[in-house]
Amino acid sequence: MAKSKKIVAATSGSRSRSSRAGLAFPVGRVHRLLRKGHFADRIGSGSAVYLAAVLEYLTAEILELAGNAARDNRKTRINPRHIQLAVRNDEELSKLFTGVVIPSGGTLPHIWPALIPNEAKDSSTASASFNAPAKSATVKALAAAKSAGKKPAAVSSSSAAASSSSSASSSSSVAPKKPVRGFTILSKKTLHLGQTLYVVNGDLTEVRCDAVVHPTNGTMSFAGQVGGAIRAAAGAGVDAEVNSYMSEHSQLQVTKAAITSGHNLPSKWIVHVHSPNYSNAATATDALTQTIRNALTLADTKSIKTIAFPSIGSGNNHFPKHIAAQTILQAISAYFMSIMSSSIKEVYFVLFDQESINVYNAELINTN
């Protein structure tokens, strides 16, 4: 009996150009459309790969933002309205798609800042929270010091002058107590109701703003890295105030927030929050969301305009950094969308390690 022949499939040339480029979008079809459209006399093979990669990236970016919009509107499916919200609430995408009409996407009303409650009178504090002098002011200070025969190290004096002028322009700003270093603002995002989120590289205890957030436990201990720095900078007075609070309330429940004076800190207030542990992933993110909401609600009761957060949850609470950052940013955005008005105008994320900075910069882009 004759042996059956084995059929060996040919493997050469079986992979498409898209798979070789690591893309889901069809590179061959894009190349064919480029040639058919007569956009140029010669179309290189690499141009189709590059264009397909850009289209794939933009599609993924819009879908992610549209998914966030659908989630915020309590919808389980993405519709054209969510795509419209995603594109128009992102500064770069809005510029890219200027003049583009999204069918069935509806319209996005433009709300003038003066019509937003408390926005007009609080706009003078837009950039007075941090002791970060403008580049031109720093150059002028260095030039003045050089002409006066002083060392260039006198930049701190210009910082003090900048902070004093900012406090003069805004009566609600915290008066400078001591000169501190300038801060580097790495990225920012303005929400649709006017609040601005900043990612900052610096020291939380040297921030000049209305309040700083202290992640703690049920006893409001200063044992953590952030807590130890806050305790050392604030002084013994904060211990007495915390002990007084604990004698009345016995403990700070998980997700709850309490507020004390800043004492020797440049900030007027310290908002203590009992941050949850990442023991159960299903409930930990909800608990962290509620923690952030409680902190912002308490800040609003004190008419706080500027508040600074460290990287909450990613230390002793064992949250993965990207999950903690995503949860915190979404919680802040959802809080401002759920209330009629808020005294908070600026939220700073004061970070010192490069990993946290990279994570917050990446997540801030996707916040709407």
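Note: Cβ is positioned from N, Cα and C throughout, glycine not excepted.
For all the noted positions, this structure keeps the original residue and models no substitution.
Feature annotation from Swiss-Prot assigns domain 'Macro' to 184-368.
Packing around GLN225 (mutagenesis position) is summarised by its Cβ count: 12 other Cβ atoms lie within 10 angstroms of its Cβ, all protein chains included. In the three-state DSSP scheme, GLN225 (mutagenesis position) falls into the helix class. The glycoprotein binding site feature in Swiss-Prot is assigned to ASP203, LEU204, GLN225, VAL226, SER275, GLY313, SER314, GLY315, ASN316, ASN317.
In Swiss-Prot, a published mutagenesis experiment is listed as GLN225 to Glu, annotated Reduced affinity for poly-ADP-ribose.
In the three-state DSSP scheme, ASN316 (mutagenesis position) falls into the coil class. Taking a C-beta cut-off of under 8 Å and a sequence gap of six or more, ASN316 (mutagenesis position) has these contacts in its own chain: GLY224. For the mutagenesis result ASN316 to Arg, the note given in Swiss-Prot is Reduced affinity for poly-ADP-ribose.
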Among SER275, SER314 [binding-site residues], residue with fewest other Cβ within 10 Å | SER314
Mean pLDDT, the domain 'Macro' (184-368)?
-> 91
Within 10 Å of the Cβ of ASP203 (glycoprotein binding site), how many other Cβ atoms can you find? Include all protein chains, please.
-> 14
Any idea what the Cα distance is from SER314 (glycoprotein binding site) over to GLN225 (mutagenesis position), rounded to a whole Å?
-> 12
